Amino acid sequence: MGMRMMFTVFLLVVLAATIVSFTSDRASDGRNVAAKAFHRIGRTIRDECCSNPACRVNNPHVCRRR
């Protein structure tokens with residue numbers, strides 16, 4: 001292979017690695033956002049239940065202090 005061909009192959013490999021890295025970072029960001037939203041929803045439901053006496057009596061495992 002000539003020098004130009006080797007340089008072209010090198011650039012293609014770098015480009016492919018960059019694209020794979022970028023898309024995997026974006027996917028992990030999406031999972032983190034989903035986990036944070038799930039945690040926030042759970043905390044909101046727990047807080048609303050624990051502030052309601054009837055719900056607190058029926059669900060003591062939810063309102064247990066940690």
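Every residue gets a Cβ built from N, Cα and C, even glycine.
Keep in mind the model shows the original residues, not the substituted ones.
Since this is a predicted model, take the numbers as computed values, not measurements.
DSSP assigns Asp47 (mutagenesis position) to a helical segment in the three-state reduction. Cβ neighbour count for Asp47 (mutagenesis position) (all protein chains, 10 Å cutoff from its Cβ): 12. Among the mutagenesis entries in Swiss-Prot is Asp47 to Ala, noted as: 8.3-fold decrease in inhibitory potency on alpha-7/CHRNA7, important decrease in inhibitory potency on alpha-3-beta-2/CHRNA3-CHRNB2 nAChR, and loss of activity on alpha-4-beta-2/CHRNA4-CHRNB2 nAChR; when associated with lack of gamma-carboxyglutamation at Glu-48.
For Ser51 (mutagenesis position), applying a Cβ distance below 8 Å and a minimum sequence separation of six or more within one chain yields no residues. Under its mutagenesis entries, Swiss-Prot includes Ser51 to Ala with the note: 2.5-fold and 3.3-fold decrease in inhibitory potency on alpha-7/CHRNA7 and alpha-4-beta-2/CHRNA4-CHRNB2 nAChR, and 1.4-fold increase in inhibitory potency on alpha-3-beta-2/CHRNA3-CHRNB2 nAChR; when associated with lack of gamma-carboxyglutamation at Glu-48.
For the published mutagenesis Pro53 to Ala, Swiss-Prot gives the following note: 17.7-fold and 50-fold decrease in inhibitory potency on alpha-7/CHRNA7 and alpha-3-beta-2/CHRNA3-CHRNB2 nAChR, respectively, and complete loss of activity on alpha-4-beta-2/CHRNA4-CHRNB2 nAChR; when associated with lack of gamma-carboxyglutamation at Glu-48. With a 10 A radius on its CB, Pro53 (mutagenesis position) counts 8 other CB atoms from all the protein chains.
Quoted from Swiss-Prot, the note on mutagenesis experiment Val57 to Ser is: No change in inhibitory potency on alpha-4-beta-2/CHRNA4-CHRNB2 and small increase in inhibitory potency on alpha-3-beta-2/CHRNA3-CHRNB2; when associated with lack of gamma-carboxyglutamation at Glu-48. In the three-state DSSP reading, Val57 (mutagenesis position) counts as helix.
In sequence order, no residues are near Val57 (mutagenesis position), counting only same-chain partners six or more apart with C-beta under 8 A. In Swiss-Prot, the entry for mutagenesis Val57 to Thr states: No change in inhibitory potency on alpha-4-beta-2/CHRNA4-CHRNB2 and no change in inhibitory potency on alpha-4-beta-2/CHRNA4-CHRNB2; when associated with lack of gamma-carboxyglutamation at Glu-48. The structure shown retains the original residue.
Under mutagenesis, Swiss-Prot gives Val57 to Tyr with this note: 40-fold increase in selectivity on alpha-4-beta-2/CHRNA4-CHRNB2 over alpha-7/CHRNA7; when associated with lack of gamma-carboxyglutamation at Glu-48.
Applying an 8 A CB threshold to same-chain residues 6 or more apart, the list for Pro60 (mutagenesis position) is empty. Annotation of the mutagenesis experiment Pro60 to Ala in Swiss-Prot: 2.5-fold and 4-fold decrease in inhibitory potency on alpha-7/CHRNA7 and alpha-3-beta-2/CHRNA3-CHRNB2 nAChR, respectively, and complete loss of activity on alpha-4-beta-2/CHRNA4-CHRNB2 nAChR; when associated with lack of gamma-carboxyglutamation at Glu-48.
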